[in-house]
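J.: Taken from Swiss-Prot, the feature active site, proton acceptor covers ASP36, and the record attributes it to a curator's inference. Marked as active site by Swiss-Prot: LYS142. What Swiss-Prot lists as active site, nucleophile is CYS175, and the listing cites a curator's inference. Here Swiss-Prot flags GLU84, LYS145, ILE170, THR171, THR172, ASP173, VAL174, CYS175, GLN215 as biuret binding site. Listed in Swiss-Prot is the mutagenesis experiment ASP36 to Ala, Glu, Asn or Gln, annotated as follows: Loss of activity. Where Swiss-Prot documents PHE41 to Tyr as a mutagenesis experiment, the accompanying text is: 138-fold decrease in catalytic efficiency. Under its mutagenesis annotations, Swiss-Prot gives PHE41 to Leu the following note: 713-fold decrease in catalytic efficiency. Swiss-Prot documents PHE41 to Ala as a published mutagenesis change and attaches the note 540-fold decrease in catalytic efficiency. Under the heading of mutagenesis, Swiss-Prot lists PHE41 to Trp and annotates it as follows: 73-fold decrease in catalytic efficiency. According to Swiss-Prot, the mutagenesis experiment LYS142 to Arg carries the following note: 297-fold decrease in catalytic efficiency. Where Swiss-Prot documents LYS142 to Ala or His as a mutagenesis experiment, the accompanying text is: Loss of activity. Under mutagenesis, Swiss-Prot gives LYS145 to Ala, His or Arg with this note: Loss of activity. In Swiss-Prot, a mutagenesis experiment is listed as GLN215 to Asn, annotated with the note 38-fold decrease in catalytic efficiency. Here Swiss-Prot describes GLN215 to Ala as a published mutagenesis experiment; the accompanying note says: 419-fold decrease in catalytic efficiency. Under its mutagenesis entries, Swiss-Prot includes GLN215 to Glu with the note: 1300-fold decrease in catalytic efficiency.
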Amino acid sequence: MDAMVETNRHFIDADPYPWPYNGALRPDNTALIIIDMQTDFCGKGGYVDHMGYDLSLVQAPIEPIKRVLAAMRAKGYHIIHTREGHRPDLADLPANKRWRSQRIGAGIGDPGPCGRILTRGEPGWDIIPELYPIEGETIIDKPGKGSFCATDLELVLNQKRIENIILTGITTDVCVSTTMREANDRGYECLLLEDCCGATDYGNHLAAIKMVKMQGGVFGSVSNSAALVEALP
């Protein structure tokens with residue numbers, strides 16, 4: 001995929017439209033959001049592993065995200081990381097969410113190989129070393145699927161004057177999709193990098209990507225790590 005440049009406008013080749021829609025792609029107005037790349041979601045002994053899913057599906061995005069992260073760090077783009085987890089006293093954990101997790105054998109707050117499952121401050125809750133934030137990068141701790149719900153993400157984006165959001169992380173069909181929809185409804189121009197996302201079910205991953213593209217890009221556009229790195233101004 002090639003970059004397209006028109007009179008100081010920059011586009012990433014994407015489907016169903018070159019992104020961003022207006023070509024206003026700059027380090028000062030664009031943020032990379034890396035969603036929930038935590039041991040609990042993609043590491044041995046974590047929440048997803050405890051539920052018996054194939055870890056290779058949620059580990060596949062690690063290397064592509066590393067390449068995107070390195071490129072965007074080098075060019076001075078805003079970097080934001082998210083972590084899903086709950087307070088140690090579980091005061092922010094809905095009863096039905098805990099019930100569902102216990103029902104499938106991985107109760108949130110219960111002891112696990114990486115500490116209490118999806119609990120803030122535990123080893124499994126933290127971001128994996130390969131993608132760990134560096135000084136100056138924002139970390140958003142969230143109690144739910146969406147990165148805007150019960151967090152200060154919107155305030156951070158407004159303070160940084162962000163217009164464009166590039167979404168990566170896991171899982172495509174749950175936390176990434178929810179965050180993309182939340183951002184789109186708030187007027188942010190969104191791009192999903194399909195090889196930088198993963199899900200516990202590959203069919204769900206593909207379905208989530210397909211839904212982004214419907215109706216001319218109802219939630220934004222879709223590209224990949226190679227196209228982004230090649231065209232990034």
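Using N, Cα and C of the backbone, Cβ positions are placed for all residues, glycine too.
Note that the structure is a prediction, hence the values are computed from the model and not measured.
Describe each of these features in terms of where it is and what it packs against.
T.: ASP36 (mutagenesis position) falls outside any helix or strand according to DSSP and counts as coil. Spatially close to ASP36 (mutagenesis position) yet at least six residues away along the chain are THR82, ARG83, GLU84, GLY169, ILE170, THR171, CYS175, judged by Cβ distances under 8 angstroms.
When secondary structure is read from DSSP and collapsed to three states, LYS142 (mutagenesis position) falls in the strand class. Here the Cβ of LYS142 (mutagenesis position) has 22 other Cβ atoms within 10 Å, regardless of which shown protein chain they belong to.
Mapped onto three states, the DSSP output places CYS175 (active site, nucleophile) in helix.
Other Cβ atoms within 10 Å of the Cβ of LYS145 (mutagenesis position), summed over all protein chains shown, number 18.
DSSP assigns PHE41 (mutagenesis position) to a helical segment in the three-state reduction. Sequence-distant neighbours of PHE41 (mutagenesis position): residues of the same chain at least 6 apart with a C-beta under 8 Å from its C-beta are TYR47, VAL48, VAL58, GLU84, ILE170, THR171.
Taking a C-beta cut-off of under 8 angstroms and a sequence separation of 6 or more, GLN215 (mutagenesis position) has no same-chain neighbours.
A helical conformation is recorded for GLN215 (mutagenesis position) in the three-state DSSP classification.
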J.: Sequence gap of 6 or more, Cβ distance under 8 Å: name the residues on the same chain that satisfy this around VAL174 (biuret binding site), in order along the sequence.
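T.: In sequence order, LYS145, ALA199 meet the Cβ cut-off.
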J.: To see if you understand the setup: which same-chain residues, six or more apart in sequence, place their Cβ under 8 Å from that of THR172 (biuret binding site)?
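T.: The answer is LEU192, GLU194, CYS197, GLY198, ALA199, ASN204, HIS205, ALA208, ILE209.
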